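Annotation of the natural variant VAL49 to Leu in Swiss-Prot: In strain: Gamma. For the natural variant GLY50 to Asn, the note given in Swiss-Prot is In strain: Alpha/B.1.1.7, Gamma/P.1, Omicron/BA.1, Omicron/BA.2, Omicron/BA.2.12.2, Omicron/BA.4, Omicron BA.5. Record note (Swiss-Prot) on the natural variant GLY50 to Trp: In strain: Delta/B.1.617.2. Among the sequence features in Swiss-Prot, the natural variant LEU52 to Phe is noted as follows: In strain: Beta/B.1.351.
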Amino acid sequence: MLQSCYNFLKEQHCQKASTQKGAEAAVKPLLVPHHVVATVQEIQLQAAVGELLLLEWLAMAVMLLLLCCCLTD
């Protein structure tokens, strides 16, 4: 069950990343100063890393809950 939850969340993250890449490609033709583009990309990277860390934390929390449930049975 844990693996399927993790896989679902990972798939959602990948779909979100794909959507962001599409949006980024649509914005590229606009003339934007390089430092603004770099800042936006850095923020997107930080958000993606944060989301992955959250997924790992959630997976660990689910594992601990399952472990506690197994020990009490």
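Glycine is treated like the rest: Cβ placed from N, Cα and C.
Unsubstituted: the structure retains its original residues.
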* What same-chain residues, at least 6 away in sequence, bring their CB to under 8 Å of the CB of GLY50 (variant position)? -> none
* Cβ-Cβ neighbours of VAL49 (variant position) (radius 10 Å) -> 10
